[in-house]
Amino acid sequence: GLLKRIKTLL
């Protein structure tokens, strides 16, 4: 998903 990708960066 997209949110998961962002959460990984954070």
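Backbone N, Cα and C define each Cβ position, glycine as well.
Listed in Swiss-Prot for this protein:
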MUTAGEN   GLY1 to Ala  Decrease in antimicrobial activity, but no change in hemolytic activity
MUTAGEN   LEU3 to Ala  Decrease in antimicrobial activity, but no change in hemolytic activity
MUTAGEN   ARG5 to Trp  Increase in antimicrobial activity and gain in hemolytic activity (EC(50)=20 uM)
MUTAGEN   THR8 to Lys  Increase in antimicrobial activity and gain of low hemolytic activity
MUTAGEN   THR8 to Trp  Increase in antimicrobial activity and gain in hemolytic activity. In R5F/T8W; gain in hemolytic activity (EC(50)=2 uM). In R5K/T8W; Increase in antimicrobial activity and gain in hemolytic activity (EC(50)=130 uM)
MUTAGEN   THR8 to Asn  Increase in antimicrobial activity, but no change in hemolytic activity
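A simple way to gauge crowding: the CB of LEU3 (mutagenesis position) has 7 other CB atoms within 10 angstroms, across all the protein chains here. Its Cβ taken as reference, ARG5 (mutagenesis position) is surrounded by 8 other Cβ atoms within 10 Å in the chains shown. Long-range Cβ contacts of THR8 (mutagenesis position) within its own chain (separation 6+, distance under 8 Å) are none.
Around GLY1 (mutagenesis position), no same-chain residue six or more apart in sequence has its CB under 8 Å from its CB.
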